[in-house]
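Here is the structure we will look at.
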Amino acid sequence: MKIIPAIDLQNGEAVRLYKGDYDKKTVYSKNPLEIAQKFERMGATDLHLVDLDGAKIGQTRNLELVRKIKDETRLKIEIGGGIRDFDTVRMYLEQIGVERVILGTAAVEKPDFLKELLIKYGPSRIVVGVDIREGFVSTSGWLEKTSLPYLSFLKKLERIGVKTTIITDISKDGTLTGPNFKLYDEISKENSLNVIISGGVKDNSDIQRATRSDFYGIIVGKAYYEGKINLEKEFRNAN
């Protein structure tokens with residue numbers, strides 16, 4: 001199972017939101033590159049980046065910072081937030097050279113666009129982030145709740161050819177109360193998608209629980225920044 005540390009970017013800083021609320025933000029570092037390099041020294045192989053500015057307005061805002069992190073580490077980077085057109089995808093995958101892009105809003109609103117990307121780049125490089133609030137998919141940086149039930153949407157993604165999804169329970173994100181394993185277990189039973197858990201990780205026991213259930217991956221953010229989890233130990237165990 002992949003253990004993927006996360007850095008959320010806003011105005012060039014590393015931040016975390018509480019339950020996706022842009023007004024409830026904690027700044028953890030003014031130098032996200034240093035954090036990425038620290039993750040690499042600890043034994044991380046992958047890095048989850050979110051451009052929160054991009055997610056909110058639909059345009060990339062931390063591009064040069066992402067490029068710098070890619071150039072100055074050997075981490076396999078996945079990036080999401082504001083990726084809603086072909087030029088942005090091409091820039092990330094072909095120019096900057098990140099390993100994976102994460103589509104959220106675009107996957108909901110433009111399924112034909114998603115299909116084109118899957119054909120051109122393959123499902124290993126196109127990941128869909130499914131953000132869930134009260135049983136429905138949310139978009140636009142979690143600010144808009146759709147009328148789309150999450151299981152129906154996941155079935156649709158599977159039919160289109162998506163292989164990997166990052167599933168976030170918004171009500172858990174940034175709360176340090178543990179992931180919604182009931183939700184993730186249900187999703188795993190209902191389809192064959194690779195499921196990456198995101199939101200609510202509180203300590204090492206959550207990583208161990210996810211490993212036992214054979215999920216594809218788990219994203220760790222606030223639990224690390226608040227000193228609740230020993231990531232170096234988990235990286236050693238994973239390798």
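Placement of Cβ uses the backbone N, Cα and C atoms for every residue, glycine included.
Swiss-Prot lists Asp8 with the feature active site, proton acceptor, giving similarity to another entry as the kind of evidence. Non-local neighbourhood of Asp8 (active site, proton acceptor): Ala14, Val15, Arg16, Leu17, Leu49, Val50, Leu52, Gly221, each in the same chain, at least six residues away, with C-beta under 8 Å from its C-beta.
Sequence annotations record features per position, and here Swiss-Prot assigns active site, proton donor to Asp131.
Record note (Swiss-Prot) on the natural variant Asn31 to Thr: In strain: IL1403. The secondary structure of Asn31 (variant position), as reduced to three states from DSSP, is coil rather than helix or strand. In this view, Asn31 (variant position) is surrounded by 12 other Cβ atoms within 10 Å of its Cβ, with every protein chain counted.
Quoted from Swiss-Prot, the note attached to the natural variant Leu65 to Ile states: In strain: IL1403. If you draw a 10 Å sphere around the CB of Leu65 (variant position), it holds 20 other CB atoms from the protein chains shown.
In Swiss-Prot, the entry for natural variant Asp71 to Glu states: In strain: IL1403. The structure shown retains the original residue. Secondary structure at Asp71 (variant position), taken from DSSP and collapsed to helix, strand or coil, is helix. Sequence-distant contacts of Asp71 (variant position), defined as residues of its own chain at least six apart whose C-beta falls under 8 angstroms from its C-beta, are absent.
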